[in-house]
Amino acid sequence: MEGNLISMREDHSFHVRYRMEASCLELALEGERLCKSGDCRAGVSFFEAAVQVGTEDLKTLSAIYSQLGNAYFYLHDYAKALEYHHHDLTLARTIGDQLGEAKASGNLGNTLKVLGNFDEAIVCCQRHLDISRELNDKVGEARALYNLGNVYHAKGKSFGCPGPQDTGEFPEDVRNALQAAVDLYEENLSLVTALGDRAAQGRAFGNLGNTHYLLGNFRDAVIAHEQRLLIAKEFGDKAAERRAYSNLGNAYIFLGEFETASEYYKKTLLLARQLKDRAVEAQSCYSLGNTYTLLQDYEKAIDYHLKHLAIAQELKDRIGEGRACWSLGNAYTALGNHDQAMHFAEKHLEISREVGDKSGELTARLNLSDLQMVLGLSYSTNNSMMSENIEIDGSLHGAGAKLGRRHSMENLELMKLTPEKVPNWNSEILAKQKPLIAKPSAKLLFVNRLKGKKYKSGSACTKVLQDASNSVDHRAPRSQKKISSDTIGDEGFFDLLRRFQSNRMDDQRCHLQGNCRTTSTAAASATPKLMKAPSVSVVSPNTDEFLDLLASSQSRRLDDQRASFSNLPGLRLTKGNSPSVLERLMTNDKKEPDEDFFDILVKCQGSRLDDQRCAPPSAATKGPTVPDEDFFSLILRSQAKRMDEQRVLLQRDPNRDSEFGLKELLQNNALLEFKHSGK
């Protein structure tokens, strides 16, 4: 009787487990179907429900982890994606599934790349590559090479972009990362070509072209993007075709072939309109506006910048609006329409204040100052020292010859404030005023050079600006407060400069977390309590207790980071039918870690230290209507280079230096002799 009862109980338990297994698998399959249909959020709900039900099948659970990680990655919840891909990796290693371990390592590497943990991502992707080669899995090897190339590309781009350098002018470590990406993409390309995978070839060509572009290899970038364009047309992939046209336009800009670049940007604009992507349409208009600025066709530049402005306003992209107003102000200035230029400069200033763009605010103020000088208006924040009796001589109208197109990016002459379309100034007045009418980009360069320096007083700032000025003023200064040699050195400018510097200092400060006691009595009372315990062990000659304490603390921290089978959600173990699974899990926990584990541990510890460092101020946010590859900075840099080329380098004469050094020595000796004789 008892035997029959035990048998009935076992049968009932089996049926319950069977229903649970079926329920878990059904939920997982429904989640997979929803994710494939594009509804990842609903799919995640079914996968989470499957995990709640649980399963004894480790391979099924591993597949659920992988799908959950991918779904969370698609939803941009990278912390959750990292968690489930880590569970998948742990489980795959536990059951000895090398193929599953390779895939989990690749997924983990992609997630770490997005989070900016590039060194850890490289370790994971390299593990994916090593296992694929061990298994002779060519498809997996190609995918691992592509992922590893993406990590190096992202690492180089991330470390190289914040600086003011030109494309291709990067530090050695950045160039090494980008070159490693090129090598990996080329290896991937040869492998997928042998496999006959045209879609993978297209992706490889696109990324290869982008990396060559960053390295400054613009001809190689053009070749790669042309191949990408060809494959995109084969598949009818309009989005990829549009990206290829845009990338080709960017490359031709830096080759100085502006006409060719404009043709590719027009094709980009056409496809963006076909795809009904308003943000990309605005980006194309913005790029075309800048291209025609480089071609000095300011009428067309204004037309495209106005289109960009309209779409930015439609999409409520204030950053894009500000950039459009800046560009329009420069173009109208070049045409001599200073009233319109003033309008857009004021709008640029207003938007820069609204979005907290201090650099844009400073640039807008300088542009307004320039335009007010041209129009003979008084400066809004201070009394201008420029007279309003400007004489205009009509006989000089049209005397200036229009500059031809320049192909060299080093010698561009753009955004003139006094083009030939404006009635020219009297030659004498023009000679006096022309040095004062500085280009916005030149002034911006000058202020950027001052950014990192400390100024002890306002007078010191004034002296630096006066020495650097090229302005001419024949009036003698009546007081120290009058600064007639440089109209930009006024109080409003210095107020802005001081605020700009203070904000930069605030961005570099560390913010203390938690409640801190600030009173001296509280600090005095708290200090002995805090220092009492460590003072005994540290000061004592016998530091064994301290080292034991440190070792135990470190071991607890390491234990917290270990993966245990009890922490795997959805894993159900029973005494009856899974002793082998439990034994494998326990055996896996007791294994001695290999050298690869310690390499990963060192990198992880290094990244944890990096996470505790003070991050630099974040880069300015870009709006959706401003393209990532914004070459408007090229216009500013070309202006800055022209200013640098006009500087005079003083050559030191060693004979003269020694002569002056001898004179100074003799004078000092004579002074000492005079003092001694007086005594």
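Glycine too: its Cβ is placed from the backbone N, Cα and C atoms.
If you look for the noted substitutions, you won't find them, since the model keeps the original residues.
What Swiss-Prot records for this protein:
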- ARG608, ARG613, ARG642, ARG647: GDP binding site (BINDING)
- 490-512: domain 'GoLoco 1' (DOMAIN)
- 543-565: domain 'GoLoco 2' (DOMAIN)
- 628-650: domain 'GoLoco 4' (DOMAIN)
- ASN210 to Phe: Nearly abolishes interaction with NUMA1 (MUTAGEN)
- ARG228 to Ala: Abolishes interaction with NUMA1; when associated with A-243. Abolishes interaction with FRMPD1; when associated with A-243 (MUTAGEN)
- ARG243 to Ala: Abolishes interaction with NUMA1; when associated with A-228. Abolishes interaction with FRMPD1; when associated with A-228 (MUTAGEN)
- PHE254 to Glu: Abolishes interaction with INSC (MUTAGEN)
- ASN290 to Glu: Abolishes interaction with INSC (MUTAGEN)
- LEU601 to Glu: Disrupts one GNAI3 binding site (MUTAGEN)
- ILE635 to Glu: Disrupts one GNAI3 binding site (MUTAGEN)
- ARG642 to Ala or Gly: Reduces affinity for GDP-bound GNAI3 50-fold. Reduces affinity for GDP-bound GNAI3 500-fold; when associated with A-647 (MUTAGEN)
- ARG647 to Ala: Reduces affinity for GDP-bound GNAI3 500-fold; when associated with A-642 (MUTAGEN)
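Cβ-based crowding with a 10 Å cutoff singles out ASN290 as the top-ranked of the mutagenesis positions ASN210, ASN290. Cβ neighbour count for PHE254 (mutagenesis position): 19 (other Cβ atoms within 10 Å of its Cβ, all protein chains included). Its Cβ taken as reference, ARG243 (mutagenesis position) is surrounded by 21 other Cβ atoms within 10 Å in the chains shown. For ARG228 (mutagenesis position), applying a Cβ distance below 8 Å and a minimum sequence separation of six or more within one chain yields GLY202, PHE205, GLY206, GLY209, ALA240, ARG243, ALA244, ASN247.
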